[in-house]
Amino acid sequence: MSNLSLDFSDNTFQPLAARMRPENLAQYIGQQHLLAAGKPLPRAIEAGHLHSMILWGPPGTGKTTLAEVIARYANADVERISAVTSGVKEIREAIERARQNRNAGRRTILFVDEVHRFNKSQQDAFLPHIEDGTITFIGATTENPSFELNSALLSRARVYLLKSLSTEDIEQVLTQAMEDKTRGYGGQDIVLPDETRRAIAELVNGDARRALNTLEMMADMAEVDDSGKRVLKPELLTEIAGERSARFDNKGDRFYDLISALHKSVRGSAPDAALYWYARIITAGGDPLYVARRCLAIASEDVGNADPRAMQVAIAAWDCFTRVGPAEGERAIAQAIVYLACAPKSNAVYTAFKAALADARERPDYDVPVHLRNAPTKLMKEMGYGQEYRYAHDEANAYAAGEVYFPPEIAQTRYYFPTNRGLEGKIGEKLAWLAEQDQNSPIKRYR
């Protein structure tokens, strides 16, 4: 793979987002929790001190840009590879160029975009070269490194969390592009009204790259008015981004209204309506992974034990999206939505857990009954811990009829009332049979 270009002198054909990449920390907008004056990271960057790191954050938050800025201060070459399009061959080629740089006395930053998409063996391939100083490793990921990256790689790189840019940050990015006479639209007869700037910032959900792409598209499409200026009106934004996209506000009320409509449609067993609201969310620029997470919650809250497979379907859709990307992944989430909408419904587990939580919070902290206590030591056994515990597998039907697992003060408590729908109907029959065994058992824990 070729080196990252750090030369902005010939930018005629570069997109606005590429032209406006910050060249130093002063131009970098956002991430003040990491880059504010006096923080350790900017001090290290400005001193040219390199260390391997993982940049974790949503799209458009400046992960690639920060890597480039670091390279500028360190006077280092940058090798960039993408885990989506690169394999072992590209890794070896990048490492070889880094080795040549080291032999020539130059430093190399290896920037790996979407590093979470590399498998364990591919991630391991970087370790010896990090260890011997051939490369300074910078990985960018939108996924939680704790789950997606090897512990060996994490132990050699510091993780920095980059947050979605605020609406004010995005407005500052847009203002910077409008005022910059070298890389942006400064000095040109292009006008960005405050209301349009705010609308773009609210539309892009903290994604600076998307904001600049939107601004560039508007500048290209705007017509010259009678005064010779191109005014980027909100109506043009609506045409470009879609009316529904432009309606998302900063607080997300519109977005959460759509999510609520989707959830209620699934709960109401209305697959067609659920698909409609899902499509509305997608076309409005909503995050499909947020919908995938909501599907997982629905599978537990509204389907529950009526169809335990619902949770597996929701997890599979989420996993599919992360593996294959938006085009195919959005269809997988749609499949999960239809499955959930058509599945038998039960909130029995949800309501049971709420009731148990209420008791745990509001009632006294009753002692654990002696027969249920752990007895790992001789002293505990002498104190009676675990005595008279009935091992269910030694009982008829693997059930200790008449046994009670509650404290005596709440021995008759019941939280879970299964419905008669789906698999939960069978669960209800099983629990009714067990209750009958308890009633008929001559052995009772509490009398």
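All residue numbers here begin at 1 and follow the chain in the order shown.
Placed from the backbone N, Cα and C atoms, the Cβ positions cover glycine too.
Just so you know, the substitutions we noted aren't modelled in this structure.
Positions annotated as ATP binding site by Swiss-Prot: Gly57, Pro58, Pro59, Gly60, Thr61, Gly62, Lys63, Thr64. Where Swiss-Prot documents Arg156 to Ala as a mutagenesis experiment, the accompanying text is: Lack of ATPase activity.
Sequence features, as recorded in Swiss-Prot, placed on the structure.
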residue	record	Cβ neighbours (10 Å)
Gly57	ATP binding site	21
Pro58	ATP binding site	15
Pro59	ATP binding site	15
Gly60	ATP binding site	24
Thr61	ATP binding site	25
Gly62	ATP binding site	25
Lys63	ATP binding site	24
Thr64	ATP binding site	19
Arg156	mutagenesis position	17
Cα of Pro59 (ATP binding site) to Cα of Arg156 (mutagenesis position): how many Å, rounded? 24
Within 8 Å of the Cβ centroid of Gly57, Pro58, Pro59, Gly60, Thr61, Gly62, Lys63, Thr64, the other same-chain residues by Cβ around the recorded ATP site are Leu55, Ala140, Thr142, Leu162, Asp207, Ala208, Arg209
Rounded to the nearest angstrom, how far is the Cα of Arg156 (mutagenesis position) from the Cα of Thr64 (ATP binding site)? 20
Need the DSSP three-state call for Thr64 (ATP binding site) to compare against my parser. helix
Quick one: pull the CA-CA distance for Arg156 (mutagenesis position) versus Lys63 (ATP binding site), whole Å only. 19
